[in-house]
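**Student:** Can you keep this structure in mind? I'll have questions shortly.
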Amino acid sequence: MSWIEPIISHFCQDLGVPTSSPLSPLIQLEMAQSGTLQLEQHGATLTLWLARSLAWHQCEDAMVKALTLTAAQKSGALPLRAGWLGENQLVLFVSLDERSLTLPLLHQAFEQLLRLQQEVLAP
């Protein structure tokens, strides 16, 4: 069992999702309002991915906003990044060094992804 598993498990429980032990290196949670949240462990990094399908008419504006808001000078405390999957799926993500991972940092990263998603989708 990795030392960060209890942190990830507690985070999932805080979101109302029970977990089993041992945790998979890829956890996928369906969020009612914000799409799919994935937590992926790879090497010494934990990446949080927030993916949401958009209507075709939202895609261009969302892509421009996401890239603008995640530019290095505007990314804030955590290095948030944006990407696109397929024809209509906005993907926002942040990679965290496992050595500095704490439960508050995990919550902060998730909250920043949610805020960024709201900003990107705002009219």
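The backbone N, Cα and C atoms fix where each Cβ goes, glycine too.
Nope, none of those substitutions made it into this model, it's the original residues.
Quick paste from Swiss-Prot:
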VARIANT   Q58 to R  In plasmid pYVa127/90
VARIANT   A77 to T  In plasmid pYVa127/90
VARIANT   N88 to S  In plasmid pYVa127/90
**Student:** For the variant positions Q58, N88, which one has the sparsest Cβ surroundings, going by other Cβ atoms within 10 Å?
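**Tutor:** Per-residue Cβ counts within 10 Å for the variant positions Q58, N88 bottom out at N88.
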**Student:** By a simple count, how many Cβ atoms lie within 10 Å of the Cβ of A77 (variant position), its own Cβ left out?
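**Tutor:** A77 (variant position) is surrounded by 9 other Cβ atoms within 10 Å.
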**Student:** State the Cα to Cα distance, in Å, between A77 (variant position) and Q58 (variant position), rounded to an integer.
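**Tutor:** For A77 (variant position) versus Q58 (variant position), the Cα atoms are 27 Å apart.
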**Student:** Calculate the distance in Å between the alpha carbons (Cα) of N88 (variant position) and Q58 (variant position), and round it to a whole number.
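**Tutor:** So the alpha carbons of N88 (variant position) and Q58 (variant position) sit roughly 9 Å from each other.
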